[in-house]
Amino acid sequence: MADEEMDGAERMDVSPEPPLAPQRPASWWDQQVDFYTAFLHHLAQLVPEIYFAEMDPDLEKQEESVQMSILTPLEWYLFGEDPDICLEKLKHSGAFQLCGKVFKSGETTYSCRDCAIDPTCVLCMDCFQSSVHKNHRYKMHTSTGGGFCDCGDTEAWKTGPFCVDHEPGRAGTTKESLHCPLNEEVIAQARRIFPSVIKYIVEMTIWEEEKELPPELQIREKNERYYCVLFNDEHHSYDHVIYSLQRALDCELAEAQLHTTAIDKEGRRAVKAGVYATCQEAKEDIKSHSENVSQHPLHVEVLHSVVMAHQKFALRLGSWMNKIMSYSSDFRQIFCQACLVEEPGSENPCLISRLMLWDAKLYKGARKILHELIFSSFFMEMEYKKLFAMEFVKYYKQLQKEYISDDHERSISITALSVQMLTVPTLARHLIEEQNVISVITETLLEVLPEYLDRNNKFNFQGYSQDKLGRVYAVICDLKYILISKPVIWTERLRAQFLEGFRSFLKILTCMQGMEEIRRQVGQHIEVDPDWEAAIAIQMQLKNILLMFQEWCACDEDLLLVAYKECHKAVMRCSTNFMSSTKTVVQLCGHSLETKSYKVSEDLVSIHLPLSRTLAGLHVRLSRLGAISRLHEFVPFDGFQVEVLVEYPLRCLVLVAQVVAEMWRRNGLSLISQVFYYQDVKCREEMYDKDIIMLQIGASIMDPNKFLLLVLQRYELTDAFNKTISTKDQDLIKQYNTLIEEMLQVLIYIVGERYVPGVGNVTREEVIMREITHLLCIEPMPHSAIARNLPENENNETGLENVINKVATFKKPGVSGHGVYELKDESLKDFNMYFYHYSKTQHSKAEHMQKKRRKQENKDEALPPPPPPEFCPAFSKVVNLLSCDVMMYILRTIFERAVDMESNLWTEGMLQMAFHILALGLLEEKQQLQKAPEEEVAFDFYHKASRLGSSAMNAQNIQMLLEKLKGIPQLESQKDMITWILQMFDTVKRLREKSCLVVATTSGLECVKSEEITHDKEKAERKRKAEAARLHRQKIMAQMSALQKNFIETHKLMYDNTSEVTGKEDSIMEEESTSAVSEASRIALGPKRGPAVTEKEVLTCILCQEEQEVKLENNAMVLSACVQKSTALTQHRGKPVDHLGETLDPLFMDPDLAHGTYTGSCGHVMHAVCWQKYFEAVQLSSQQRIHVDLFDLESGEYLCPLCKSLCNTVIPIIPLQPQKINSENAEALAQLLTLARWIQTVLARISGYNIKHAKGEAPAVPVLFNQGMGDSTFEFHSILSFGVQSSVKYSNSIKEMVILFATTIYRIGLKVPPDELDPRVPMMTWSTCAFTIQAIENLLGDEGKPLFGALQNRQHNGLKALMQFAVAQRTTCPQVLIHKHLARLLSVILPNLQSENTPGLLSVDLFHVLVGAVLAFPSLYWDDTVDLQPSPLSSSYNHLYLFHLITMAHMLQILLTTDTDLSSGPPLAEGEEDSEEARCASAFFVEVSQHTDGLAGCGAPGWYLWLSLRNGITPYLRCAALLFHYLLGVAPPEELFANSAEGEFSALCSYLSLPTNLFLLFQEYWDTIRPLLQRWCGDPALLKSLKQKSAVVRYPRKRNSLIELPEDYSCLLNQASHFRCPRSADDERKHPVLCLFCGAILCSQNICCQEIVNGEEVGACVFHALHCGAGVCIFLKIRECRVVLVEGKARGCAYPAPYLDEYGETDPGLKRGNPLHLSRERYRKLHLVWQQHCIIEEIARSQETNQMLFGFNWQLL
């Protein structure tokens, strides 16, 4: 039959080319009897051809061929007509109720704390956004991959199971259309096709043969093409695999990386093709090379090309099945049926089970497809989900064992699907009842851990494998899942099966009971710390499971009693050693106890007692249910053996006490760590707390005296309480004292800790409230810190939110820090100093805080215990411990020793505890007396405490001893507490003595009242004393104040004449800017320039602490500084740099300020010599350091010695040279030196230089005016006639520092090697001056601060030093070079100056031109023979005319670029419309329009032009004011210290010698300026710019800010979920990162998006930062809610994100998962970090505080 079919198959034309019509194969298949065989023959012909090129496949062509040749024909065969039409019909037939989206790693999931049945119930982004849960208390988390959206699952949600999209009755769907049944023909076809397709997928996926295929798939002409296939494993790192491939295949790095990335993503990859021998050789080479770098060789196989082809297609067919099943429930059901059918006559299980069992052997890519198949079929149909779960449980043990042996992540293992089944309540019940799943899981645990069992059948995890044990936790997790929701209805079968599972679980606990026993090390310290982490980790994993088992048991009284019996039996079986050992007798004060001879300090002891603790938990639940009375029916009294039950927990507590007493210090850190976790919040519920409960159980059942004797014996303190003890050994005394303190503390806990439902009459809410109260008594805490200190239940809930507002109030956070909760005053009364969850540190802190608070409130410092709640009936006898003989003996002994001056067997802490016990006893008796008549109260603490200790003559009772203690000076701090106790004795005495006729409660109230009266009297007395002290202090202060005033009046003259020079450096602006300078002289430019008030400047070096006056002739002093590239002001973010550093001409700055060079300083001063020594020392120490360098020493980086800011240079501090102008000369010169004359003089000078340096060439002398003037006017030396003086001389030290700083600016600004002779060095100096001023002005404007009134100290000092450095820097350069630069700068405003590459007026930033021209201008006075500079008067005119010319040019710039759309411009103010300024603006603009051929337009009204001009020019004027102030030292007007926009403009104009109506400038200089205006407007470059309006920069430039972020963080996550990597089409986890500068989303930390920069690989973020922020950038990691600051290629740091939860806290990594909202204040702070150029500083500071040996590789971010 097979042969005949083969012939038939061959007769059909199945060429590899796509068939003309997909119906052909479909109709041919229809004629075959056996579809499976025919289908396989079809695939045998086509698949090897389609998937032939495995090494370098054309994926698009492959997909097209598969679709046309195989999948479309299959769809035709399935539907019998055009599949596109059928699928479209099915698509619109109605919404399916289950979402079923499978999460990929990194996707955000949402859970609702209000509605989810458990935390594993999650929603995908889309369902969440359209669900009711959006407005609930939701949580956000990042999926590890493999989960499943539970939208539509009614068992997952208490309310709101459907989102809008999956709602059954939503608009557009009817009940009928929700399930649109397929017609019978399609169903019949599906039943025929699906089994064959599934069988093929399964067979090919689990195919083991490397060289052969099943007979049906074999073809006659077999090729000899093989592949060497490398598989992924978790033993080898990326680099290991790349190294092995490079060596074995002799390939390039890029090819090896490509292979490695594919292997990591898909799980396998063909790395070599060829004949079998070649591939085999490659396989051996790869294995041997991989063994060189790791113990495990890489997994490599040689596969035939046809096998590879079919395996690849099988997965493609799986994806197709996923698609088809998404259209119809019928398809899913048919698929599930086919998967579950077992082949008749075969031993193999059903197909889905075969896939499950093969899962661990499959590679990653295959697993993903197959898991998706399961998700889209079985998990979408509840009935089949149940059947799948049964198959899963059937093979559970085998699957888990294989997973534990596997090395792949849990998320891609079939075992990870357990959460989808075991957490469904009905399914969990079914699996417990039908398959005893609890027993299956617990037995699996025992079967996978046998290697860790010792000869006593106890676990011992010494030398454990962390990876393997981590995988075992998955099994423990499944136990948690199955128990996560308690049954509401108990059937007999469920009860029986649960008990069976519980017994099985007890076997695990039996192996843990007493595991890893230790013995105290004596004499010699332990050599190697034993492993302890594994045992504690398993304890943590089991914590909630233990609680859940107890809760399940407590659901049913009979079940609880049976479970108690089973647990009791298990404890007794583990305690056989104890019962059979030798006994000893303990005697004290007439009582004796026979107990086992055992010492914790000598014998073996274990901290692990889960059986005993489980029994304690069950006992509490019995008490809570009131079922203790029935306990004897299940556990007879004689068999209860309470001494045995108490023994092991007591040993544990004794061990803790002895560790505190340092008796176990030779046992190393291992034991200390175990003790820490024993009491830590992560473990204490099922360790420490349960041990206390077990002792309370013992105390409630045993005779109190015997119980205390047992405690004394185990604490090894019976000798310490014998009267005869006498020792001089101080260490032993200290040890005894510590042990007594620890024992007393445990006794306090046994008697006083009743806040456990079932132990005391309390609710769960009261327990949590008490925990919170005691945490907040330590200090106010943020929400997360409180939550961290509270135990979580199985749903990760603490119950905190439900009660926190009852006990505390929330205090909102500021710009930094977080919000905190503060305890309400009314909750302070519940403070218990000996709260059993306090650590030693917390106890001390809480006690200190509460005493301090009481002192501030003028209250006594006594901290008695609050009245405890009543014990439950089962525990009511515990209070008898307080009044028993042994307790009285212990207390009396402690007090007697304290009174005895010679005794040292007591401490103050011990006394405090004894007082606390006394207080508890008296409170207990008081409460009982208040509730019942005296004769009914059996508790008799008062009389026992009042009784004499013995019949001796000097015998004393406790009250008498307290009176004596009150008088001991050393116990002054305890005096208030003693007083409180003595008063309480009186209160109880009065209650006892009241007549029986009076109702007890009444007498109790009277007692309380009298007690309150006493307290009130004391309080009033204390208040009176405090008031008297306050008045006394006030009187003294008044006297001192009077004396002070008198002294000042007497020495008034001295105060008036003293100038405050000393505080100069601390002030923000110089003091001369106020009253010392008249308002008229506050002008910086022109002949009316005010004086520069300079004072002697004496600075202190932060390194040597020596003072030095700043003088030109002295050695240099320097400011630490940082020069950096900046894009903070750019108007064109991400603008590419046209030229590299070598070719860039920095003389002219583009008006968009795309890239600037910023110089900032922290303001700290050093001697230049001291700094050089410091820098050399830093270099030396850096060479000796082993950890990563924090800064780049080659680039001159260092940390400021004082503030640790990152610096890379120093600015020399040069004093300002005072320049005084003679007013008479000024007036004379004003008549002579007009603007026209000044321009001619300047042009003549420049022309003269050109003639001088042109070497014989005839230069063109620029002519500005038509009329000729005499030659004498143009004389070369005429500029000198207006006033000169000799140049300033600087010391060599200052010159050196000037050259050093200038070279640094050049090197960093242009990113070139240092070259102090480069002609661009002065250009970069001017550029950084201009840009720094612009950046500071922009920052002040952005913050709405005044120009001079809000400068930070470091900004002020930095600008002052920078400007004076720039003046000096010119003198270190050849003046000929400066001339050339000046000529080029002036050519912008004087177009007739012939110069190369002069930019158009709209293509240059004129403030940069102004700074360069002002600083370079003195070079015109230089001559070969004599070194001159302009006189103050000459300078004043030079500055004035330069500034006026450039200002007029800038006005033209602004008006030409003004947006004529009035709606977007400034609003019209009252009176502006017909103002003089408006008329001038209109007239001037008409003139400009004529010169620009009408391109400028003239549609805008005058008032609009004037307002646009004023707004546009203000930043320029502000920058100019800063420039001239720091250049000349002239005090600015008062208005510039205040915050007034109107006053500011007129003050700026006044200071800069401008008319407030700026158009008057043009009128004043009209004859001179008109030809210039014509040339400016007629410039072809300008006219071209005007035609392209959109490309023009408008003024004022927009202030940059960080991008707008959404208020709700989930919107950002939604945005990230749609992010697709631009270079990768796969669904692998990506790390979307948002650039906060420009809003680009990048693919971070992925090889796919790495770039090569200067031969080095850099990540997408670093590459983006180089273009977007000149190497500096701020990113937000969206899926982690982390802000990252990046600088350069190798530096970065984390920074608090601006998103906060409702408690004012950030949530990096979304660990807590609370809803997050944008904090505008935090975001503003981040914006300021950027605009203040502090990003580099933040990074350096962060790296300095978080130094690591191996840091994060920022380069690949």
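A Cβ is built for glycine as well, from the same backbone N, Cα and C atoms used for every other residue.
Original residues only: the substitutions mentioned are not part of this model.
Pulled from Swiss-Prot, these are the features on record:
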- G94 to A: Group 4 mutant; no effect (MUTAGEN)
- C99 to A: Group 1 mutant; abolished ability to degrade proteins with type-1 N-degrons without preventing degradation of proteins with type-2 N-degrons (MUTAGEN)
- C112 to A: Group 1 mutant; abolished ability to degrade proteins with type-1 N-degrons without preventing degradation of proteins with type-2 N-degrons (MUTAGEN)
- D118 to A: Group 2 mutant; abolished ability to degrade proteins with type-1 N-degrons without preventing degradation of proteins with type-2 N-degrons (MUTAGEN)
- C124 to A: Group 1 mutant; abolished ability to degrade proteins with type-1 N-degrons without preventing degradation of proteins with type-2 N-degrons (MUTAGEN)
- H141 to A: Group 2 mutant; abolished ability to degrade proteins with type-1 N-degrons without preventing degradation of proteins with type-2 N-degrons (MUTAGEN)
- F148, D150, D153: peptide binding site (BINDING)
- H166 to A: Group 4 mutant; abolished ability to degrade proteins with type-1 and type-2 N-degrons (MUTAGEN)
- N232 to A: Group 3 mutant; abolished ability to degrade proteins with type-2 N-degrons without preventing degradation of proteins with type-1 N-degrons (MUTAGEN)
- D233 to A: Group 3 mutant; abolished ability to degrade proteins with type-2 N-degrons without preventing degradation of proteins with type-1 N-degrons (MUTAGEN)
- E234 to A: Group 3 mutant; abolished ability to degrade proteins with type-2 N-degrons without preventing degradation of proteins with type-1 N-degrons (MUTAGEN)
- C1101, C1104, H1167, C1170: Zn(2+) 4 binding site (BINDING)
- C1162, H1164, C1200, C1203: Zn(2+) 5 binding site (BINDING)
- C1635, C1638, C1661: Zn(2+) 6 binding site (BINDING)
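Neighbour counts of Cβ atoms within 10 Å were taken for the recorded positions C99, C1170, C1638, C1661; the minimum is at C1638. For H1167 (Zn(2+) 4 binding site), the nearest neighbour among the recorded positions C112, H141, H166, C1638, C1661, judged by Cα separation, is C1661. Annotation note: D118 (mutagenesis position) sits in a coil segment as assigned by DSSP.
The distance from the Cα of C1170 (Zn(2+) 4 binding site) to the Cα of C1661 (Zn(2+) 6 binding site) comes to 39 Å. Spatial neighbours are here defined as Cα atoms within 10 angstroms of one another, and by that definition C1101 (Zn(2+) 4 binding site) has no neighbours among the recorded positions D233, C1203, C1638. Those residues of the chain, other than C1101, C1104, H1167, C1170, with a C-beta within 8 angstroms of the mean position of the Zn(2+) 4 site C-beta atoms are I1102, L1103, Q1105, E1106, M1117, M1166, V1169, W1171. According to DSSP, C1661 (Zn(2+) 6 binding site) is assigned to a helical segment. The distance from the Cα of C124 (mutagenesis position) to the Cα of F148 (peptide binding site) comes to 8 Å. Straight-line distance linking the Cα atoms of C1104 (Zn(2+) 4 binding site) and C1661 (Zn(2+) 6 binding site), rounded to a whole number, equals 42 Å. Note: the CA-CA distance between F148 (peptide binding site) and D118 (mutagenesis position) rounds to 14 Å. Neighbour counts of Cβ atoms within 10 Å were compared across the recorded positions C112, C1101, C1104, C1162, C1200; the minimum falls on C1104. Neighbours of D153 (peptide binding site) among the recorded positions D118, H141, C1200, defined as a Cα within 10 Å of its Cα, are absent: none qualifies. Cα separation, C1635 (Zn(2+) 6 binding site) to N232 (mutagenesis position), rounded: 34 Å.
Using CA atoms as reference points, the recorded positions H166, N232, H1164 were checked against C1661 (Zn(2+) 6 binding site), and the closest is N232. When each of the recorded positions H141, H166, H1167 is scored by how many other Cβ atoms sit within 10 Å of its Cβ, H141 comes out lowest.
Within 8 A of the CB centroid of the peptide site residues F148, D150, D153, the other residues of that chain are L98, C99, G100, C121, V122, C149, C151, G152, A156, F379, Q420.
H1164 (Zn(2+) 5 binding site) and D118 (mutagenesis position) have their C-alpha atoms 58 Å apart, to the nearest angstrom. DSSP assigns H1164 (Zn(2+) 5 binding site) to a strand. C99 (mutagenesis position) sits 36 Å from C1638 (Zn(2+) 6 binding site), taking the C-alpha atoms as the reference points. Same-chain neighbours of the Zn(2+) 5 site beyond C1162, H1164, C1200, C1203, judged by a C-beta within 8 angstroms of the site's C-beta center, are, in sequence order, I1102, S1120, S1161, G1163, P1201, L1202, K1204, S1205, C1207, R1354. Between C1200 (Zn(2+) 5 binding site) and C1638 (Zn(2+) 6 binding site), the C-alpha separation comes to 32 Å.
Cα-Cα distance from H141 (mutagenesis position) to C1162 (Zn(2+) 5 binding site): 41 Å (rounded to the nearest whole number).
What surrounds the Zn(2+) 6 site, by Cβ distance within 8 Å of the Cβ centroid and not counting C1635, C1638, C1661, is the set V1633, L1634, L1636, F1637, G1639, A1640, L1642, H1664, A1665, C1668, G1669, C1673, F1675 from the same chain.
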